[in-house]
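A short write-up of the structure that comes next.
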Amino acid sequence: MGKRMSLILGAFLSVFLLVACSSTGTKTAKSDKLKVVATNSIIADMTKAIAGDKIDLHSIVPIGQDPHEYEPLPEDVEKTSNADVIFYNGINLEDGGQAWFTKLVKNAQKTKNKDYFAVSDGIDVIYLEGASEKGKEDPHAWLNLENGIIYSKNIAKQLIAKDPKNKETYEKNLKAYVAKLEKLDKEAKSKFDAIAENKKLIVTSEGCFKYFSKAYGVPSAYIWEINTEEEGTPDQISSLIEKLKVIKPSALFVESSVDRRPMETVSKDSGIPIYSEIFTDSIAKKGKPGDSYYAMMKWNLDKISEGLAK
């Protein structure tokens, strides 16, 4: 009986050690991958489209949350400290307002343009116009697909610099991704060119569509200018309603990452319906419409053009 028990125990230990070794091997293989951190779901999705499974990727701001103001979790601090490369938007997004990202990388002892990089580098910046934010950069450059292409090229450039052994994969994926975005951009311009000029007005909660407006020739109006200021005050709401009495657009839109109630008040008091939810600061959860940068931009372009054409 003792001998049999020894054999069973020996077999068990052999299996245990085999599993443990296998597990350790997997862990080591994973740790060999480039450790990449992106500040939000949009940048993370672009990075994933270019890098695929060649990297370990962590996105800081959860899907559906506001990247302007965020309190990093312990996991975010750990991942940032251990990252080989960090991608952030810049131009007054994560480094505006309470500057949560600036504090995060400082505490992690990371260096700009060595460890962390602004993916917006090289875009033509548009500036805010409101009294409290006048002269500050408008961060929402990705809402112009041409800027999304610049973001993607900046991401690929740093991935290649940090991980040259996978250069061929990054270049191949970038080429396919850029072609896809260029095709969508061309289709969007045709759609908006076909809409009558007197119907062209995007009305949103946050004034985040300036880059979109410039790219596709559609002016914008909003309740508040940027999410770092007061949002949906009575004065902001009444000011927009007065404008809408003159302009009379056919539809309103509300962003997925903001409180719907201010726009619902505008809709009720103006008699103008909310046509659709749209995406600005975040992609959608996996499996939902808008669950990638490409998908969210296609959704926005389709819904806005449909709403304005009514």
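Every residue, even glycine, has its Cβ placed from backbone N, Cα and C.
This is the original sequence, none of the listed changes applied.
Listed features, source Swiss-Prot:
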- H68, H140, E206, D281: Fe(2+) binding site (BINDING)
- H68 to A: 46-fold decrease in affinity for Fe(2+). 100-fold decrease in affinity for Fe(2+); when associated with A-140, A-206 and A-281 (MUTAGEN)
- H140 to A: 60-fold decrease in affinity for Fe(2+). 100-fold decrease in affinity for Fe(2+); when associated with A-68, A-206 and A-281 (MUTAGEN)
- E206 to A: 1.5-fold decrease in affinity for Fe(2+). 100-fold decrease in affinity for Fe(2+); when associated with A-68, A-140 and A-281 (MUTAGEN)
- D281 to A: 18-fold decrease in affinity for Fe(2+). 100-fold decrease in affinity for Fe(2+); when associated with A-68, A-140 and A-206 (MUTAGEN)
- V77 to A: In strain: AP1 (VARIANT)
Rounded Cα-Cα span from H68 (mutagenesis position) to H140 (mutagenesis position), Å: 11
For H140 (mutagenesis position), the number of other Cβ atoms found within 10 Å of its own Cβ: 23
Near-site residues: Fe(2+), ref H68, H140, E206, D281, CB cutoff 8 A to centroid: D66, P67, L93, P139, C208, I226, N227, E255, S257, T280
Coarse DSSP state, helix versus strand versus coil, of E206 (mutagenesis position): strand
Cα-Cα distance linking E206 (mutagenesis position) and H68 (mutagenesis position), given in Å to the nearest integer: 12
Residue pair E206 (mutagenesis position), D281 (mutagenesis position) - Cα distance, angstrom, rounded: 10
Secondary-structure category, per DSSP, in which H68 (mutagenesis position) falls: coil
